[in-house]
Amino acid sequence: MLGGSAGTRGGEAEGDGAGAVGAVAPPPAIDFPAEVSDPKYDESDVPAELQVLKEPLQQPAFPFAVANQLLLVSLLEHLSHVHEPNPLRSRQVFKLLCQTFIKMGLLSSFTCSDEFSSLRLHHNRAITHLMRSARERVRQDPCADNSHIQKIRSREVALEAQTSRYLNEFEELSILGKGGYGRVYKVRNKLDGQYYAIKKILIKGATKTDCMKVLREVKVLAGLQHPNIVGYHTAWIEHVHVHVQADRVPIQLPSLEVLSDQEEDRDQYGVKNDASSSSSIIFAEFSPEKEKSSDECAVESQNNKLVNYTTNLVVRDTGEFESSTERQENGSIVERQLLFGHNSDVEEDFTSAEESSEEDLSALRHTEVQYHLMLHIQMQLCELSLWDWIAERNRRSRECVDESACPYVMVSVATKIFQELVEGVFYIHNMGIVHRDLKPRNIFLHGPDQQVKIGDFGLACADIIQKNAARTSRNGERAPTHTSRVGTCLYASPEQLEGSEYDAKSDMYSVGVILLELFQPFGTEMERAEVLTGVRAGRIPDSLSKRCPAQAKYVQLLTRRNASQRPSALQLLQSELFQNSAHVNLTLQMKIIEQEREIEELKKQLSLLSQARGVRSDRRDGELPA
């Protein structure tokens, strides 16, 4: 038998080792009987839970899940409030419980941080509501049928509205755009009546490191205060529940035939269905490269408005249908039906002989409700982008004959826009931040004077998205991924497209392409795509070189393949591009900074002198006779 033979071999090995050394092992203090293999019993009629264990019981491995740990922390905080009404002592009890669970290895200190206090508040409200509903149900009639389950589910949307800051405080008006890492919505604050832009980023499968990186970068963005940077107001995190099918099996439905590959790759929340995305942060919508591959990597339509409507019909286990809509490019309404697997907590009969057979049902993968984090970033509303301005300039340039009669083509206007852009880039580079996705769509013109505002910073956690995002197409071939190539094709530097390391000089390449587009009107989109693509090979339009030689020179310098040879934002501000006006402004800014430092130093010296004088006066008062 295996157990006996293994023990015999082990004894022979020990004996050989002892003989080689020449030492005799001392007799054991307690002589235990030799272990033999367990006798075999006929357990065919014994329930599985009562059968004899033949191996040590393996403890289940609990994978680190931020959402689960946040819920556990919220439960601890809720219990602390229930058992200790005093707010101060309740807070102390909560901290003590967290420390205890951290020592036991059940929690991470990260999930107990104050950054998630608002999220825990939402959990506590939901827990309170759930307890009240359960208590009312038990008090009414505990022996009734399961019809109350449908009532509880019908309250899910209302409960989400009660615990959502976004739904409570803001009225969503329209969608402004789809970025690489989320969607931006135009909203109105219900309290002050002002309009804002809120970017919603769906975080899927977040780990501790990922969440810390997101929070750290949000804090960095909050510290950016500059006239040429989109104003940042606040940020918060909420829980959202998304119905995701683990491994979707293609079902032959007529409604699925009209769906494109791009639409079929995401569900109603824009969550990717690729299996490799489970171990990394996944943001709503597709990656920038996949999103822009059909427009900005080739030819981009000026009137390109991505609006889709798709109807998702979700079969609930009670037989009800839940519908959600999303617009499609051609404006048509399409339907997609997903059959949800049964919930283990609720007994149900989920068979239908008319619509599908048992074999079809067994082929479907179970669908689970996953809870993800949604990051909300409230920003200043800027509706006019530089892309819109350039498109209008190109249209008017075809109509205007005299440049003086067409301010959109005037060099002075383009120079003013480019100067403010470079000043904003100089500021963020001075703060140690690389934008990584500078393009006309991410640059805005605000107010009547059309002040330049740089926005839509590509979060560095986008690198986390791309680590394991090796998507696979339908036919099994590897789909193009972005990896570390963050940016849009026409404006991204060569090192970004090659996936190598990049720094602030990568932003300067994008600045060079934007400089060319500001001073070179295009008649067609094909012409624009050809010219901007030719810049990579060092080809500058002859018309630009003749009309604006200084701008053409710096376009050539900024788009060099060697990143170290590109001028910095500071060098641009000190160049002849702005006829020394930028240099004067920069000098004044540096003087103001120096003066502020001197003022701070003088304040410190004055405070020290006042303290010294106070000590001297006290000593003198002590020496005076009574």
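Any Cβ shown, glycine's included, is placed from N, Cα and C.
Original residues throughout; no substitutions modelled.
When secondary structure is read from DSSP and collapsed to three states, Asp437 (active site, proton acceptor) falls in the coil class. Residues or ranges marked as active site, proton acceptor by Swiss-Prot: Asp437.
Cβ neighbours within 10 Å of Gly182 (ATP binding site), excluding its own Cβ and spanning all shown chains: 24. The annotation ATP binding site is assigned in Swiss-Prot to Leu176, Gly177, Lys178, Gly179, Gly180, Tyr181, Gly182, Arg183, Val184, Lys199.
Annotation source Swiss-Prot lists domain 'Protein kinase' at 170-578, citing sequence analysis.
Here Swiss-Prot notes a mutagenesis experiment, His81 to Gln, with the remark: No effect on heme-binding. Neighbour density for His81 (mutagenesis position): within 10 A of its CB lie 16 other CB atoms from the protein chains shown.
Under mutagenesis, Swiss-Prot gives His83 to Gln with this note: Strong decrease in heme-binding. The number of other Cβ atoms within 10 Å of the Cβ belonging to His83 (mutagenesis position), over all protein chains shown, comes to 10.
In Swiss-Prot, a mutagenesis experiment is listed as Lys199 to Arg, annotated with the note Abolishes kinase activity. For the recorded site, Lys199 (mutagenesis position), the DSSP three-state label reads strand.
Around Leu176 (ATP binding site), taking its Cβ as the centre, 18 other Cβ atoms fall within 10 Å, counting all chains. Taking Gly182 (ATP binding site) as the reference point, the mutagenesis positions whose C-alpha atoms are within 10 Å of its C-alpha, out of His81, His83, Lys199, are Lys199.
It is 16 Å from the Cα atom of Asp437 (active site, proton acceptor) to that of Val184 (ATP binding site). For His81 (mutagenesis position), the nearest of the binding-site residues Leu176, Lys178, Val184 in terms of C-alpha separation is Val184. In the predicted model, the domain 'Protein kinase' (170-578) has a mean pLDDT of 68.
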